[in-house]
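Asks: One structure, as structure tokens, below. Some questions next.
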Amino acid sequence: MIKHRPHGIEHPYAVSPDQRVPVLPLAGEPVLLGVVAPEADRVVCEWGTLELPLSATSAAAADAAALAGGEGHLSEAQAKSLGADGAWSVQTPPLAEPVKYRFHAHRGGAAESTEWFEVSPAVWTADGVGEVRGGGERVRGVEWLVSSQGVHRGRFRLQLQDGDRLVGFGERYDALDQRGRELDAVVFEQYKAQGVHGRTYLPMPFAHVVGADGNGWGFHVRTSRRTWYSSAGNELTVEVALGDEPVVDLAIYEGDPATVLTGFLDEVGRAEELPGWVFRLWASGNEWNTQQLVTARMDTHRDLAIPVGAVVIEAWSDEQGITIWRDAVYAVTEDGSAHRAEDFSYRPDGAWPDPKAMIDELHARGIKVILWQIPLQKTEFSTGQVAADAAAMVRDGHAVLEADGTAYRNRGWWFPQALMPDLSVQRTRDWWTEKRRYLVEHFDVDGFKTDGGEHAWGHDLVYADGRKGDEGNNLYPVHYARAFGDLLRSAGKAPVTFSRAGFTGSQAHGIFWAGDEDSTWQAFRSSVTAGLTAASCGIVYWGWDLAGFSGPVPDAELYLRAAAASAFMPIMQYHSEFNHHQLPLRDRTPWHVAETTGDDRVVPLFRRFATLRESLVPYLTEQAARTIATDRPLMRPLFFDHENDPEIWNHPYQYLLGDELLINPVLEPGATTWTTYLPAGEWIDVWTGDRVPSGLVTRDVPLEVVPVYCRASRWSELQPVFS
């Protein structure tokens with residue numbers, strides 16, 4: 001067997017061994033051609049009138065190493081997905097005109113050939129073959145990437161001034177100000193180290209230009225296709241993938257940051273106000289996979305007097321069908337139709353002997369319940385409900401399709417080869433969520449952790465709403481969160497979804513967290529940046545796995561600094577990764593961190609932060625409502641209120657929590673003092689009640705203190721929170 005796919009597996013950042021690189025070469029560029037022919041002794045490319053012998057290669061090992069996010073169970077799968085045995089490659093002469101090519105694989109006296117492929121050189125031209133709509137005089141240097149196959153991309157330049165700052169582009173982990181950086185906007189599951197790699201689960205083709213002269217503005221490329229950005233000197237170059245029409249639709253918003261954000265959200269939608277309970281502490285651990293474990297963890301919260309408002313149960317179904325409690329007894333619905341609550345019974349010796357009673361008990365204690373989801377359907381089971389559901393998805397037209405009409409199978413490393421429901425249309429959204437309705441209506445589940453959503457790879461995938469993959473893939477996580485929000489609303493509940501992936505339009509759909517991260521100080525800093533950039537784009541309800549979820553248990557200092565900061569973020573949650581149930585445990589519960597580190601300060605200080613968080617819930621609820629009404633972020637970068645103060649850019653991790661509180665997380669180990677910049681105004685140190693002048697102020701930061709300052713005008717109302 002010999003395989004060559006010009007686009008490869010369409011990993012956005014890596015090359016697969018059967019790929020053409022580049023897929024769309026420029027005139028005068030050579031092309032690297034790859035094939036996979038595991039049993040071949042010799043492979044030859046028929047390239048026009050030339051015959052090019054291929055050499056055996058080591059299947060993108062460098063890409064696999066670069067993309068593995070570090071230690072963790074997903075890193076192995078990630079690296080493995082890019083490898084292949086029997087990889088061959090050859091570099092062609094520079095491409096000057098369209099060329100047809102094919103491959104011949106030889107083994108002994110036998111030969112096998114591929115079909116013919118064609119590649120055409122492309123050139124950038126300033127000829128008026130397309131149109132940039134909108135932008136006016138801000139748009140310069142318009143060019144189009146053209147080949148004999150059509151117009152593929154457009155690019156243009158936006159003028160910047162000295163001192164202008166670029167903030168936005170969705171959730172970004174590497175820097176608040178993206179001036180001088182190169183980035184793109186494509187939904188991608190980067191397992192850890194997102195800031196190092198410059199990738200994100202939640203991109204948006206939108207940014208603020210915070211003007212050094214006070215004349216700010218912003219822009220939105222109205223597309224769901226991939227875009228690229230590069231700023232050098234006083235210009236921002238924007239490159240846009242095109243569809244059938246050579247048109248770029250660009251919106252420009254003039255005004256201060258809040259005005260710019262309002263213009264953007266008026267187009268794409270804004271957050272829906274969620275109930276106050278979402279601001280309480282969330283507790284989670286992937287290995288809490290039985291009723292006994294979940295109950296025990298919540299009992300310990302109670303016994304140690306550590307308030308908790310929600311528990312996220314990830315392994316309730318053990319990642320098989322994600323619809324039925326593990327060990328439940330039931331009859332398979334062979335047509336893939338939804339079960340009802342009365343269709344199930346639960347074994348006394350099973351993992352979840354009485355999940356309804358467990359949820360009722362948690363509710364009686366004031367603890368909400370969130371269940372994990374992923375928008376994939378496993379296919380490795382030949383019998384049972386999972387197999388019936390997979391067959392129904394394909395048979396009844398609910399699957400995302402390949403260009404040839406077959407069902408798309410996940411090309412990524414997590415749930416490989418799984419089917420993907422086509423959530424672009426209401427028909428499939430209803431079919432997919434109806435299987436979970438009994439969880440909401442009978443079990444009284446309060447929300448869903450809508451994990452994943454980054455699994456669509458392929459420019460030519462086919463969606464039922466008429467889009468192809470190049471246009472529909474980035475929108476997939478938006479449809480996904482919407483589907484579960486609609487399910488919850490239909491049952492009379494708030495649309496509490498908890499997602500990591502998203503795109504333009506995600507602002508209207510629930511809560512987000514920063515995704516997979518190690519327990520390191522660098523990840524802590526990256527997560528703060530992620531929260532601020534997401535907020536700049538209209539994400540209101542946002543959090544992270546405090547102190548990271550992956551790798552060894554964090555030391556006490558990192559854990560407590562992260563908990564202190566998280567008490568002053570929109571969502572406060574701890575979580576731990578799957579670790580094959582090995583010992584020692586890697587739970588991030590405060591008592592386990594205390595036991596692991598031997599530091600007896602952890603539990604009392606964490607209790608202090610969680611109790612303080614309870615007192616902040618009314619303030620956070622009030623401020624979230626104000627955010628939605630005014631478009632001034634809840635976790636607010638300082639430039640929204642102090643855009644004309646150049647000093648704020650020297651303090652990129654500081655932020656306002658609502659209108660009244662300024663937060664400066666302690667982000668380095670071993671700190672005994674910490675310096676905060678207080679913009680113009682009158683401020684109160686919330687821990688001492690002392691009035692503090694604006695400017696640079698340094699205070700002691702023992703582990704129980706994160707620098708927080710309140711505007712003096714609201715101190716009388718907020719003082720009881722900190723008493």
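Just so you know, glycine gets a Cβ as well, placed from its N, Cα and C.
Every position carries its original residue.
Owing to the predicted nature of the structure, the values given are computational and were not obtained by experimental measurement.
In case it's useful when we look at the structure, here is the feature table from Swiss-Prot:
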- Asp451 to Ala: Loss of isomaltosidase activity (MUTAGEN)
- Asp451: active site, nucleophile (ACT_SITE)
- Glu454: active site (ACT_SITE)
- Asp516 to Ala: Loss of isomaltosidase activity (MUTAGEN)
- Asp516: active site, proton donor (ACT_SITE)
- His581: substrate binding site (BINDING)
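Show me how these features fit into the structure around them.
Replies: DSSP assigns Asp451 (mutagenesis position) to coil in the three-state reduction, placing it in neither a helix nor a strand.
Residues near Asp451 (mutagenesis position) in space but far in sequence (CB under 8 A, at least 6 apart, same chain), listed by position: Glu314, Trp372, Gln373, Ile374, Ser499, Arg500.
Residue environment of Glu454 (active site) contains 26 other Cβ atoms, counted within 10 Å of its Cβ in all protein chains.
Classification of Asp516 (mutagenesis position) by DSSP places it in coil, neither helical nor stranded. All protein chains included, Asp516 (mutagenesis position) registers 24 other Cβ atoms within 10 Å of its own Cβ.
The Cβ neighbour count for His581 (substrate binding site), using a 10 Å radius and every protein chain shown, is 9.
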Asks: Can you tell me the CA-to-CA distance separating His581 (substrate binding site) and Glu454 (active site), as a whole number of Å?
Replies: 26
